[in-house]
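In Swiss-Prot, a mutagenesis experiment is listed as Trp221 to Ala, annotated with the note Does not abolish ability to stabilize SIAH2. Under the heading of mutagenesis, Swiss-Prot lists Lys233 to Ala and annotates it as follows: Does not abolish ability to stabilize SIAH2. Per Swiss-Prot, mutagenesis Phe273 to Ala is noted as: Impairs ability to stabilize SIAH2. While the structure shown retains the original residue, Swiss-Prot records the mutagenesis experiment Cys345 to Ala with this note: Abolishes deubiquitinating activity. Does not abolish ability to stabilize SIAH2. Does not abolish ability to stabilize SIAH2; when associated with A-814 and A-823. Swiss-Prot lists Cys345 with the feature active site, nucleophile, giving a curator's inference as the kind of evidence. Per Swiss-Prot, domain 'UBA 1' is recorded for 652-693. As a published mutagenesis entry, Met664 to Glu appears in Swiss-Prot alongside the note: Impairs ability to stabilize SIAH2 and STAT1. Abolishes ability to stabilize SIAH2 and STAT1; when associated with E-739. What Swiss-Prot records for 727-767 is domain 'UBA 2'. Under the heading of mutagenesis, Swiss-Prot lists Met739 to Glu and annotates it as follows: Impairs ability to stabilize SIAH2 and STAT1. Abolishes ability to stabilize SIAH2 and STAT1; when associated with E-664. Under its mutagenesis entries, Swiss-Prot includes His814 to Ala with the note: Does not abolish ability to stabilize SIAH2; when associated with A-345 and A-823. Per Swiss-Prot, mutagenesis His823 to Ala is noted as: Does not abolish ability to stabilize SIAH2; when associated with A-345 and A-814. Taken from Swiss-Prot, the feature active site, proton acceptor applies to His823.
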Amino acid sequence: MQRRGALFGMPGGSGGRKMAAGDIGELLVPHMPTIRVPRSGDRVYKNECAFSYDSPNSEGGLYVCMNTFLAFGREHVERHFRKTGQSVYMHLKRHVREKVRGASGGALPKRRNSKIFLDLDTDDDLNSDDYEYEDEAKLVIFPDHYEIALPNIEELPALVTIACDAVLSSKSPYRKQDPDTWENELPVSKYANNLTQLDNGVRIPPSGWKCARCDLRENLWLNLTDGSVLCGKWFFDSSGGNGHALEHYRDMGYPLAVKLGTITPDGADVYSFQEEEPVLDPHLAKHLAHFGIDMLHMHGTENGLQDNDIKLRVSEWEVIQESGTKLKPMYGPGYTGLKNLGNSCYLSSVMQAIFSIPEFQRAYVGNLPRIFDYSPLDPTQDFNTQMTKLGHGLLSGQYSKPPVKSELIEQVMKEEHKPQQNGISPRMFKAFVSKSHPEFSSNRQQDAQEFFLHLVNLVERNRIGSENPSDVFRFLVEERIQCCQTRKVRYTERVDYLMQLPVAMEAATNKDELIAYELTRREAEANRRPLPELVRAKIPFSACLQAFSEPENVDDFWSSALQAKSAGVKTSRFASFPEYLVVQIKKFTFGLDWVPKKFDVSIDMPDLLDINHLRARGLQPGEEELPDISPPIVIPDDSKDRLMNQLIDPSDIDESSVMQLAEMGFPLEACRKAVYFTGNMGAEVAFNWIIVHMEEPDFAEPLTMPGYGGAASAGASVFGASGLDNQPPEEIVAIITSMGFQRNQAIQALRATNNNLERALDWIFSHPEFEEDSDFVIEMENNANANIISEAKPEGPRVKDGSGTYELFAFISHMGTSTMSGHYICHIKKEGRWVIYNDHKVCASERPPKDLGYMYFYRRIPS
């Protein structure tokens, strides 16, 4: 039976008031225009508050606005009422109780509310055999908190009844988003339901596979009809092979094959030769069991790697997660975990580290009232609001309370159970920060380092006034390139947010052990014997730091002194030191087969780090600078005709490509220019533009484009005229110089063609003999300076320079063979002790594996 108790007390107010039957219709009349029935495109948030992690399971329940369908906890619903004037909310409450035990001790079947069933997608485990729940819904009218119990068909207007039913039966907005997160959804094979499988006694071993017709041990496919193991071919697998699986299909006609090494409890890569495309096999577990493969106990070995590669890393998982030790759970402010949404541990680890930094705490949680009060009408789509919500959830301690013995006894006596919070769910945060990114918006595992840069980019773009907490990571890198032939040098600076440290494998201190282990491992694999105990390479941190500072060769370096390509050498130094230094260990690389591989190494990362010796010194006495001349770009004739068509409206720039480039560490404005000047042809093409132009002085300056007017008359410029007769507008000059031509070329070409961009380009291509006329250039520059008001010099990059001495306070570790798989956890030093954050589990760390980390966070030691 539905519980009809009074509404929990509102903030600073009394409990709810119940209405007499005759008053309900009259009370709702003034609010009817604001009550809506959810349409198909509306998102109904009835699982989680927009400002907090309150849910229907929370003590105060959840309030769903009957106009916007946003949800608010008890502490935040008044804010929404004051801001919007919306008065009618649906209050949802789920009561969880311990099940009544039968005479034999078994739990009785779960009871549900006979009138109300909320289709809630909460993260609490309410399907346990020990608990049952009862759902309650009512309409609440603000500001007097009048309550109308639901359902109430007899007394409510028809529109209100329809709206309430639609809200109660609506699906979670995150479920609606799920289909969009998967690209290229595969069709179900028409052969899967009635697939013939031969009873030939074939049993497939868990490892040691080999093509039945050649010696290949990778890219192997198991035919699901006869159990043949044969190699694939590049056109449907993209990793090479001799095509024996396809030949077998042509000979026998058996249509389906599964790629060995991709089988997991969640599925596998299945290909249909008959349908000529990857497909889904809904009966895959049954088809694999026919050949002795237990799909539920298989672990994927990505891209054809052997299962032994996974077994070798068992010790890595155990060490990083501190398995085998009894870890003490931590509760309270700063000790709240994040639930895993399915491959979301990369996000959880980064956010735990981010919100352990005081500058981020102050910028978001410290400004919580202001950010929440001035949030847009839909706070679920506001970055600063969702950052503040997440930060408060992690730091407040509100969702990390230890169980109290007296409360447990009282709950047992009342047969009621209040679920202990096992962390908060970052669903709303992840949905927003990943929606514009093709990778992070998927449900696949991602690289924590890439997400860190993605987050920094979002912080930069959504800065709160003059406050930008990501400034603590920003530093300047000085790159010195020397032409080996002329010995002349060029110094440039760029902005970066993390230090990428190479793994100096050649400096391993246990080389003899590694060689012996590798020989033993190969012999064991060949003879199918148990693998030897893992021997991990031990790399001195000093060797990695030395590898970072050593000069590197620059292939195809264009020397402006020679006006030709030459050998070059590049060295990198810190032009400034950040307040917080993030160090990424470059553990991941690609093998000869382009398969991602991970260096399984142990590096003695220091607790105290001094990199003052890496401070940049700039141009040294006796050094001669390379001339400031850009390399020419050769554009084929057929490209000239398309050049003008590639220029797009700046408002149509592909922001996803811009963000992908920005996450590589390039300035945001440079990324926008790269995407613009390559005609929205994708991040890869834009990246090539960046490589060519990154040394130009205006590389990071904002993209400024002239407006396009109506059709120009013959011989007239398509751009607006400048204040000086026939003086080329700076915007047009910038377009041409961004294509690699010299400034004086651009100016003379535009003057010769009356500032017509297309004709100016043709003029440049038809005058290859053009040489710089210094008198002409000087005269023109003087005229330009006399007639054009120069803008103020743009503010330089914001950096917080200081000493290069640091102490370690957090690190993120990765377990697995690739950034696209495995698991991430985070260790943070708080209150003088290390704490392990493993998704929703937060415990005191006994043996923090500082030598196995992937990303390290250092804070500056005040000098």
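The backbone N, Cα and C atoms fix where each Cβ goes, and this holds for glycine too.
Although substitutions are noted, the structure shown does not include any of them.
Shown on the structure are the features that Swiss-Prot records.
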residue : record               : contacts (Cβ under 8 Å, 6+ apart)
Phe273  : mutagenesis position : Ala245, Leu246, Tyr249, Tyr254, Pro255, Leu256, Ala257
Cys345  : mutagenesis position : Gln445, His823, Tyr824, Ile825, Asp839
Met664  : mutagenesis position : Leu453, Phe687
His814  : mutagenesis position : Ala448, Lys587, Lys598, Gly822, His823, Tyr824, Tyr854
Among all the protein chains here, how many other CB atoms are within 10 A of the CB of Lys233 (mutagenesis position)?
-> 18
One finds that other Cβ atoms within 10 Å of the Cβ of His823 (mutagenesis position) number exactly 19
Specify the count of other C-beta atoms within 10 Å of the C-beta of Trp221 (mutagenesis position).
-> 32
Count up the helix, strand and coil residues in the domain 'UBA 1' (652-693) according to DSSP, in that order.
-> 30 helix, 0 strand, 12 coil
Whole-number Å value for how far Lys233 (mutagenesis position) lies from Trp221 (mutagenesis position) (Cα to Cα) = 10
DSSP three-state assignment for Trp221 (mutagenesis position) = strand
Met739 (mutagenesis position) and Lys233 (mutagenesis position), compared by Cα position, are separated in whole Å by 41
Taking all protein chains shown into account, the Cβ-based neighbour count within 10 Å for Met739 (mutagenesis position) is 19
Per-region confidence, the domain 'UBA 2' (727-767) (mean pLDDT, whole number) = 73
Assigned conformation of Cys345 (mutagenesis position) - DSSP reduced to three states = helix
Where does Phe273 (mutagenesis position) sit by DSSP, helix, strand or coil?
-> coil
Mapped DSSP class for Met739 (mutagenesis position), helix or strand or coil = coil
His823 (mutagenesis position) in three-state DSSP notation = strand
